Amino acid sequence: MELKPNVKEIPGPKARKVIEEHHKYMATTTNDPNEYFLVIERAEGVYWIDVDGNVLLDFSSGIGVMNVGLRNPKVIEAIKKQLDLVLHAAGTDYYNPYQVELAKKLVEIAPGDIERKVFLSNSGTEANEAALKIAKWSTNRKMFIAFIGAFHGRTHGTMSLTASKPVQRSRMFPTMPGVVHVPYPNPYRNPWGIDGYENPDELINRVIDYIEEYLFEHYVPAEEVAGIFFEPIQGEGGYVVPPKNFFKELKKLADKHGILLIDDEVQMGMGRTGRMWAIEHFDIVPDIVTVAKALGGGIPIGATIFRADLDFGVSGVHSNTFGGNTVAAAAALAVIEELQNGLIENAQKLEPLFRERLEEMKEKYEIIGDVRGLGLAWGVEFVKDRKTKEYATKERGEIVVEALKRGLALLGCGKSAIRLIPPLIISEEEAKMGLDIFEEAIKVVSERHGYKIH
């Protein structure tokens, strides 16, 4: 049966009961019963079906996890096959061929033609924690640079790198010492008021100069910095695409001072941007790459892929229990195969459709301040006023709700942006359908608040 968005009542009676019980028994995280009231029972292709039978087109990919589809048959087949062999083989103490096969594949597809090794874990946070330890151990340095707007995890180590929302650090000090944050080259919003679309080189120079002339000249000893953590496109910070040459200049700076470049591909890797890795758009080879989310196709897994010469070399410095889980490894291998069998090309093919439609919406609706993206990773930022760029956070939430009521699942990012990240299996027809619903939601909210529509 061919599915299409079909919503009768959301949240329906069954959903309301689940939401009520959830908040009674589950710890408070990021669930919002007023905005994200989707209670998922099952999935098919690019559609969620909720407990009341509502069908919703997914433009969230389960927060960037389900790139190869919400229930990919090849991934499910690989998982079932592995379940008949072995579920867990203690991969950091005993040996198993499944994790080795995955590590070989990750080294094969990693950016650049250099010798690498892999540490397997269960999440993006753990992948970044491993990167922290690899960088400290291999350089014998203790400091790091990260970017304002970044998200690298929520454990105490990675939380010290994260800087997208103050609430993520609230009552959590002290975090890991030695992390300094600098402005990300956001073409739309930056401390210098530079239009980074019109003057990308000026924006790049300001960020690089800030690191060289303010950090290194005044209070951060460059020779004590182990690594620079970055997202090639900031995710939780608002789906911010930096100027194309930024990472080339950052690499020059890093190489000059012997600093490792650590590329967090947790949200933007695995074909999301129309390349296997988002950093491939920027023509540099990072020293360490971290990946998770979409790697497992729904099964928890993380990986830290690093230059082989950075390896610990001493048993016991770092390890874990579930890293290299056999089922997760089987799922990840199936995901990579699916991506290489046309899904990355599909993201490339649909990029012009998203770019054109979203730019048209920006021209039409004054509430849209900025549109940015690559492949099937798009951010639309909403503002109260295009001149002041005042955040339209409340209106952003209303757009998410109106879309949900019409059968489109979205997620916010940044202070007032929405990310559009459908599974890479989405067809052109489904993409157009989702964009139509998105525009309808924008129109309804614009009319409600009196924003100009051209």
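One is the number of the first residue shown, and numbering goes on along the chain from there.
Just so you know, glycine gets a Cβ as well, placed from its N, Cα and C.
Substituted residues are absent from this model; it holds the original ones throughout.
Swiss-Prot gives this note for the published mutagenesis THR92 to Val: Slightly increases the specific activity. Increases KM for L-ornithine. Taking all protein chains in view, 15 other C-beta atoms sit within 10 angstroms of the C-beta of THR92 (mutagenesis position).
According to DSSP, ASP93 (mutagenesis position) is assigned to coil rather than to any helix or strand. Annotation for ASP93 (mutagenesis position): no same-chain Cβ neighbours under 8 Å separated by at least 6 residues are found. The mutagenesis experiment ASP93 to Leu is recorded by Swiss-Prot, whose note states: Reduces the specific activity. Increases KM for L-ornithine.
Look at Swiss-Prot and you will find GLY124, THR125, GLN267, THR321 tagged as pyridoxal 5'-phosphate binding site. Non-local contacts of THR321 (pyridoxal 5'-phosphate binding site) by the CB criterion (under 8 A, 6+ apart in sequence, same chain) comprise ALA90, THR92.
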### Query
Out of these binding-site residues, THR125, GLN267, which one has the fewest other C-beta atoms within 10 Å of its own C-beta?
THR125
#### Entry: Max CA-CA distance, Å, over listed pyridoxal 5'-phosphate-binding residues GLY124, THR125, GLN267, THR321
24
